[in-house]
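Look at Swiss-Prot and you will find 20-489 tagged as domain 'Sema'. Residues or ranges marked as domain 'IPT/TIG 1' in Swiss-Prot: 841-934. Marked as domain 'IPT/TIG 2' by Swiss-Prot: 936-1021. The domain 'IPT/TIG 3' annotation in Swiss-Prot covers 1024-1123. Annotation of the published mutagenesis Leu1279 to Arg in Swiss-Prot: Strongly reduced response to semaphorin; the original residue is retained in the structure shown. The note that Swiss-Prot attaches to the published mutagenesis Tyr1300 to Ala is: Almost abolishes response to semaphorin. A mutagenesis experiment is reported in Swiss-Prot for this position, Phe1309 to Ala, and the note states: Almost abolishes response to semaphorin. Mutagenesis annotation in Swiss-Prot: Ile1453 to Arg, described as Abolishes response to semaphorin; the structure shown retains the original residue. What Swiss-Prot notes for the published mutagenesis of Leu1464 to Gly is this: Almost abolishes response to semaphorin. Quoting Swiss-Prot on the mutagenesis of Gln1506 to Ala: Abolishes response to semaphorin.
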Amino acid sequence: MPTVCLLPLLFFTIGGCLGSSRPFRTFVVTDTTLTHLAVHRVTGEVFVGAVNRVFKLAPNLTELRAHVTGPIEDNARCYPPPSMRVCSHRLVPVDNVNKLLLIDYAARRLVACGSIWQGICQFLRLDDLFKLGEPHHRKEHYLSGAQEPDSMAGVIVEQVQGPSKLFVGTAVDGKSEYFPTLSSRKLIDDEDSGDMFSLVYQDEFVSSQIKIPSDTLSLYPAFDIYYIYGFVSASFVYFLTLQLDTQQTLLDTAGEKFFTSKIVRMCAGDSEFYSYVEFPIGCSWRGVEYRLVQSAHLAKPGLLLAQALGVPADEDVLFTIFSQGQKNRANPPRQTILCLFTLSSINAHIRRRIQSCYRGEGTLALPWLLNKELPCINTPLQINGNFCGLVLNQPLGGLHVIEGLPLLADSTDGMASVAAYTYHQHSVVFIGTRSGNLKKVRVDGSQDAQLYETVSVVQGSPILRDLLFSPDHRHIYLLSEKQVSQLPVETCEQYLSCAACLGSGDPHCGWCVLQHRCCREGACPGASAPHGFAEELSKCIQVRVRPNNVSVTSSGVQLTVAMRNVPDLSVGVSCSFEEVTESEAILLPSGELRCPSPSLQELQTLTRGHGATHTVRLQLLSMETGVRFAGVDFVFYNCSALQSCMSCVGSPYPCHWCKYRHVCTSHPHECSFQEGRVHSPEGCPEILPQGDLLIPVGVMQPLTLRAKNLPQPQSGQKNYECVVRVQGRQHRVPAVRFNSSSVQCQNASYFYEGDEFGDTELDFSVVWDGDFPIDKPPSFRALLYKCWAQRPSCGLCLKADPRFNCGWCISEHRCQLRAHCPAPKSNWMHPSQKGARCSHPRITQIHPLTGPKEGGTRVTIVGENLGLTSREVGLRVAGVRCNSIPTEYVSAERIVCEMEESLVPSPPPGPAELCVGDCSADFRTQSQQLYSFVTPTFDRVSPSRGPASGGTRLTISGISLDAGSRVTVIIRDGECQFVRRDAEAIVCISPVSTLGPSQSPITLAIDHANISNTGVIYTYTQDPTVTHLEPTWSIINGSTSITVSGTHLLTVQEPRVRAKYRGIETTNTCQVINDTAMLCKAPGIFLGHPQPRAQGEHPDEFGFLLDHVQAARSLNRSSFTYYPDPSFEPLGPSGVLDVKPGSHVVLKGKNLIPAAAGSSRLNYTVLIGGQPCALTVSDTQLLCDSPSQTGRQPVMVLVGGLEFWLGTLHITADRALTLPAMVGLAAGGGLLLLAITVVLVAYKRKTQDADRTLKRLQLQMDNLESRVALECKEAFAELQTDINELTNHMDGVQIPFLDYRTYAVRVLFPGIEAHPVLKELDTPPNVEKALRLFGQLLHSRAFLLTFIHTLEAQSSFSMRDRGTVASLTMVALQSRLDYATGLLKQLLADLIEKNLESKNHPKLLLRRTESVAEKMLTNWFTFLLHKFLKECAGEPLFLLYCAIKQQMEKGPIDAITGEARYSLSEDKLIRQQIDYKTLTLHCVCPESEGSAQVPVKVLNCDSITQAKDKLLDTVYKGIPYSQRPKAEDMDLEWRQGRMARIILQDEDITTKIECDWKRVNSLAHYQVTDGSLVALVPKQVSAYNMANSFTFTRSLSRYESLLRAASSPDSLRSRAPMLTPDQEAGTKLWHLVRNHDHTDHREGDRGSKMVSEIYLTRLLATKGTLQKFVDDLFETVFSTAHRGSALPLAIKYMFDFLDEQADQRQISDPDVRHTWKSNCLPLRFWVNVIKNPQFVFDIHKNSITDACLSVVAQTFMDSCSTSEHRLGKDSPSNKLLYAKDIPNYKSWVERYYRDIAKMASISDQDMDAYLVEQSRLHANDFNVLSALSELYFYVTKYRQEILTSLDRDASCRKHKLRQKLEQIITLVSSSS
């Protein structure tokens, strides 16, 4: 056997449980999978079976030995194995999966059975795992070659004399001729004996084995028996099994499979298996059946459980786990249940069954084994419990299910394994779950199972079936695929109080009283003493103290502590108060303790700063153990902290109020006057409640207050005063105490300034002796008021608060008190007077002034003296009665009334008329304004289109639209949110569309008038989306430009961009350019702190307000960054700078180029004297050329909405030359000759430079030529090597087919995952009835044809509508595919006829989806070719997809452009030389940190997202894409040692910027090395802000060189174009190749490029590598019989139909027939599937894979074409690529069509039978009612046209189809 390196690890793991953090030991493997566990019952050593390994571990999980068992050269088809006979099948290294691990105690050896060589076993010495033997020479040595590790169970039965026996049950994987499913075998002491594993008994008729009959396998090919658990009890051997339920499973192999659990029993001494009996077994809970057995464990019941069950305590019981239902054996439901069986009950069922059979009753009832029903034979025989069978009446099956007792149900974790044992009187059950948890359950009765603890062991990794105890039952061993864990059975120490300990439910735990801890009884030193160890909650110590409170001024108070449930305390106890003070307690004869309270000094320490009370813990400390074992709360109170009498005597403590000293004290003797002491609230001085104290302004009056217990001031004490505080001023008024119950403030008047308030509340109190306040009730209020303030009219005066006693002084025209109004008495009016009403009402305003004549307008009338109640006011408006609305009436000021309908045809305008009481002249008025009746109309809505999510600001134009008081705008069923209106327009915000994109009518409701206009329609369109921003940064101030790409942007009326930072939201404007682009100004953010970080700030949210489209409100949080605002220095100290005209001006500043913005620059404008200047920008300065003008010019810089005034430029020109200077200049002309000489010398030098440049270019050309040669050589080498490599990788790939429903929906309704046809329809009964009638109507061919032809005739019936109707029709007819096929044929015939009549070329038929029939044809094939896809064509298509994906990912892929080194598409080919290295990273599995690391190959140039995708692809290989995590939800963590963990990201502070380009981070950028350890961890909330700043700082010393070189160029690659090129203004994002669509690449950039066409050799290399997979797919599709699959009937049937149509129309051109068939099937169905494999499989298709599949699909289309392909040097590369293959493919297509034509025709009857069966299989996959509801939409939309068409059609008239449809329409309408 080969030697394989293994890296097992021993860890201490922290277990996460309910309150527990105790570490437990683990043994972890990284490069194998663990399968089985065995624990030695004496030594406690642990043996672990695994794939290719067996381990021996010490009890503490330290590895002692490892034994290698594989891989082995083998082939599953070799029988006998290759070790015995040369095998014709190819041998490859095969993993040896351990399936059985048993300790043979008698022979001191380990039996380890595996999967290789047809299931041979090894015998290993227990001491060192030395291989004692490996029998593999006889057929008895081959147990089963099945690969499942948990499908085998075995039991060793030791014999008193002779060898032990091995009872073994196993799944046989369909090979029943080789392996028995159950057998009894000899375990010989000599491992090399030929008799080893031989059957215990065998003759020519009978043997110790059970085999699955071949007849059973021929009927049920999937039949097998999976053995879950085996055990011995008394003299019987038992097995729990799972097997196919042949009673419920249909013979059809593709149908649903049902399984049943059975218990098998045999006598241990039965050699002939005559005693074989099996019974169905299961459990039920709340009416739900649980029939999938998962695990079981045999144990003894605890005494309590035994008593509850009524069985002896030594009886065996079986704890069993079942999953719900009978389906999904391999992946059972997580709904599981723990059940209990007693062996006596099971044996009783079996005994009764045997007895009934021996009485001749019934049959043997074992159809899978006997293949027929054999009757029981009546045999007079006494059957007892130990009966072991005869040759007759066997084997025997049970007739009913043995039901267990349900104990515990779980619906989330998925219980998977179980173990149990007895502790004291309790049964304790341990359960492992599929989510990696351990559950602990106490079972004390059949109805008493308590889950008391859950421990997280291996998060997310299932606990396997083997769950075993250590010999002393102190630990339990759990097994998962990568880890063995040793956990203590109890963690009592986690509970810190007696209540928590004894309330936990853990039977192991009790409370050790004097040790004050939770532990086992044996761990408690004083447990044997009375009350030393508590096991019941009621036995916890209870402590009371008398007194339970003491004043802070009292010390040394003797406290008596009474206790219950305490042990002997004679050794001594001390008392302590929060460790501040401790004193020894005196033990009283009564058993109580006596403790002193703390001293005054100690009390100050305890209570300082704690106010009136402070609760501390009085603790009792045992002198025996030195432990504080009990405590009780104790209160110290401080009376002096209470400042009022009521709070003092009302406290729960003995506080006393000293009335004359105004203090609270705990000592009554401290009161200086005996009569001044108060000890109850009744004795407190207090102002009594008497309602509000009302004080009119300016009135001199005394204030008398009722009180009680008012103290009489003593000698030397001051008298009473009233203290009033108003508007910040304090007034003290002398007061007189009449007696103890009355006090009066002396005459005084009170004022407050201003008339803004009619009254104001005063701060009013009564004090004595200067500052002793008398207590007031909480409700006491004093109000100071002015009658005239805010009451200028009679009406306002009379509605004043009656308590103020204000009235209207008629002569003074003023609101006054009665005393202030001159006589006579009638001159003063008060509301209490009978008939009081104000004269001279006046209307100042009415609103609105117009309304509809239908009435309903609420008219608001404002004025004065408008009555005191609404009942006394009468109203008419424009001569029409207006009814007052009492709830909106404001006394004297405002009346709101509702207009009745005007019955006059054209009512004239008129005033509002009002009477108060009667209509006499003094009490009547009318308005100056006139009210008019109008007729509002509207004729236009603008805009007429908007997104379906609503939010569009609509303007509805018309006339008189401001009429009335209320307006409601309804768009179909939704209310448009009102904004404003005027006479010509109403503005409102559109609601969300309930129908999605659609046309909707508009209705206005103005009061009681309803206005509509059928000519005005509002159209809901698709919601706009935002797909890309450029750039993704701004400055703090915002206002920089952002270019936004998206879809449907023109439908947005007022788009805005928004940012939210620290709870503050800001927005800015956007301008839509076209439907896919808009330009926005970035919003600024408010930092809240002075200095932003240089690396930028990320807003909490960043997105767009696109009307009400929610999806755009918040984009990816981390993608937008705000950098610090630029700042500038002034022009010199004085602000003035002197320069010459045209010279450079340097403007210095900071943050001029944002830190991570690359070459995307801020747009600076520098104005000098108002004129812009040319700029050069660097990080710290702007270089500007000064203008030509002179003088003082102001300098201003504009950037991103910021303006900087830097100072003034003083531009001074040189003065004109003087005459001597001019003479000197002329004299210099003599030097001209010298200048000419200089020019000649320069020319010579230039010539030499040109020669040197020529040589340099020649050298570059030579270098380029060598690189081209190397590239071509590499491409050729890759072509030769990649094919085999790719083929090997594809072997064994699992195909993640989508289920039929999902597949069909994706093809029928592309892009709509949750289509209504998948959901139940919630409708009123009438509508449901109508839809069912509509469904019946669809089954009338005349109606359906008329319906479809009518829809197609409508100009507004779009292409999309045609596809939708076709798909909905097929769904609605899913249950009648035979009828749908006939309809489809008729529609196709009509289409052919129409095509020929319109003189179109016949070849154009079925080319596009311009009719319902064409889409129906696609859907028809979709339904009927699903099985062919799954069984035949799906495999090559999936392998092609995988091959393309893997081949693309072998080389670099640009994350921005999507270009790749390997590609079939020229458009997606990298045309540069990219240097890269392959790295192998070791990835920690996301679900389980402790599991084995997975090696993953990546490229050092991969972007981080690409690396994450490759890691996920490898870690979750074989897992459907929808069931695995997504890269965007995970962070990539690079781990260096224990502490250093770095989060890698595509962009962070180290992102490199070079000139105008910002480069995406790659693995090479982070300097990740080969062999590095990485982990995928769930993405954190702030993955960059938190993780990066922390991790990079911590690891700076290691990576400081990386950070310093953050701008150096590095090699980066990508896997797929998954990064959006988020670009800033002027900055381009790049990964591997700079996008040269930009025109601003640097000079010389092209100099580094090779001739791009050279790289087209890569296309050929990639094409050659993938050729096999393309050929396989085409061959499968274009073969009539391939891979054992016959041609689908649908293809032959449809091709024959097309030939019939051609014959009927005398079309003899073979090219036309060929084209019809190509358009019908390959182009309509296969091309769609090839381009969109995600329709068939649960996968993700990236852009490079899509591009390559498009090339394959184009080749497929070209292969089906009859036209000649004329290719030249200018033809597209994808045409040239397959140019030589297409003729061959064309021949395949022609042969395929010929072969189909030669096949026997399918009769309509046979086809109908096939279609009926297909309908039955998928009858319930879709909700037909929902489909009918969707179809009915088109009836509503084109109702009149359809009804008209039904009238015109004779057949429809004959069957009265119009009336039937109208009946349906009526039914629907009646429910709306």
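Here the Cβ of each residue, glycine as well, is placed from N, Cα and C on the backbone.
Mapped onto this structure are the features recorded in Swiss-Prot.
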residue	record	contacts (Cβ under 8 Å, 6+ apart)
Tyr1300	mutagenesis position	His1426, His1818, Asp1821
Phe1309	mutagenesis position	His1315, Val1317, Thr1364, Ser1367
Leu1464	mutagenesis position	Ile1444, Leu1659, Thr1662, Lys1663, Leu1666, Ala1747, Cys1748, Val1751, Val1752, Asn1774, Leu1777
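Here the domain 'IPT/TIG 1' (841-934) returns a mean pLDDT of 90 for the predicted model.
Neighbours of Gln1506 (mutagenesis position), defined as other CB atoms within 10 A of its CB across all chains, total 32. If you draw a 10 Å sphere around the CB of Ile1453 (mutagenesis position), it holds 32 other CB atoms from the protein chains shown. Distance noted between the C-alpha atoms of Gln1506 (mutagenesis position) and Ile1453 (mutagenesis position) is 9 Å.
DSSP assigns Gln1506 (mutagenesis position) to a helix in the three-state reduction. Secondary structure by DSSP for the domain 'IPT/TIG 1' (841-934): 9 helix, 52 strand, 33 coil. Counting residues per DSSP class in helix, strand and coil order gives 9 helix, 47 strand, 44 coil for the domain 'IPT/TIG 3' (1024-1123). Tyr1300 (mutagenesis position) carries a helical DSSP state (H, G or I). In the three-state DSSP scheme, Phe1309 (mutagenesis position) is classed as coil.
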